[in-house]
Amino acid sequence: MAKLETVTLGNIGKDGKQTLVLNPRGVNPTNGVASLSQAGAVPALEKRVTVSVSQPSRNRKNYKVQVKIQNPTACTANGSCDPSVTRQAYADVTFSFTQYSTDEERAFVRTELAALLASPLLIDAIDQLNPAY
């Protein structure tokens with residue numbers, strides 16, 4: 001079990017020169033969802049990440065790992081507007097593994113996704129909203 005602690009994400013953004021520090025906000029004792037967010041004066045404007053791991057159940061035989069990212073964008077009209085969210089960007093990634101999967105198989109899927117997200121196909125699809133042809 002990993003301890004919930006500060007996570008620093010470097011080399012992010014379109015130019016790869018941004019850093020984001022996510023501070024632990026706690027783990028919901030009811031559903032086990034761990035929350036991290038960027039420290040900010042206005043909670044609604046904080047970038048957030050949640051991570052959860054669901055155990056297999058009687059009806060669902062697989063482990064489910066869910067990672068959600070929420071990045072709000074603040075109003076920037078010459079700095080004259082009240083702090084408010086003008087739009088949101090979301091990402092929701094779900095991994096599903098059988099109880100018999102190995103850590104090697106799970107690591108392969110995780111690193112495969114990281115490499116795929118860095119590929120020109122996904123960069124064009126996500127950044128430019130261009131479909132593949």
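These residue numbers are counts, starting from 1, taken along the chain as shown.
Backbone N, Cα and C atoms are what each Cβ position is placed from, and that goes for glycine too.
No noted substitution is present; original residues retained.
Under the heading of mutagenesis, Swiss-Prot lists Val33 to Ala and annotates it as follows: Decreased RNA-binding to the viral operator and loss of repressor activity. DSSP assigns Val33 (mutagenesis position) to coil, not to a helix or a strand.
Under DSSP, Thr50 (mutagenesis position) is assigned to a strand (E or B) in the three-state scheme. Experimental mutagenesis is annotated in Swiss-Prot for Thr50 to Ala, with the remark: Decreased RNA-binding to the viral operator and loss of repressor activity.
Among the mutagenesis entries in Swiss-Prot is Ser57 to Pro, noted as: Decreased RNA-binding to the viral operator and loss of repressor activity. Ser57 (mutagenesis position) falls outside any helix or strand according to DSSP and counts as coil. Long-range neighbours of Ser57 (mutagenesis position) (same chain, six or more residues apart, CB within less than 8 Å of its CB): none.
For the natural variant Ala34 to Ser, Swiss-Prot gives this note: In strain: Qbeta_3_FR. The structure shown keeps the original residue. Under a cutoff of 8 A between CB atoms, and with a sequence separation of 6+ in the same chain, the neighbours of Ala34 (variant position) are Leu4, Pro24, Gly26, Val27, Asn28, Thr50, Val51, Ser52.
Looking at Swiss-Prot, you'll find the natural variant Thr76 to Ala noted as follows: In strain: QB_1 and Qbeta_1_FR. DSSP gives Thr76 (variant position) a coil state; it is part of no helix or strand.
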Task = Other Cβ atoms within 10 Å is the metric here; tell me which of the recorded positions Thr50, Thr76 scores highest.
result = Thr50
Inquiry  = Below 8 Å Cβ to Cβ and six or more residues apart, same chain only. Which residues does that give for Val33 (mutagenesis position)?
reply    = Val27, Thr50, Val51, Ser52
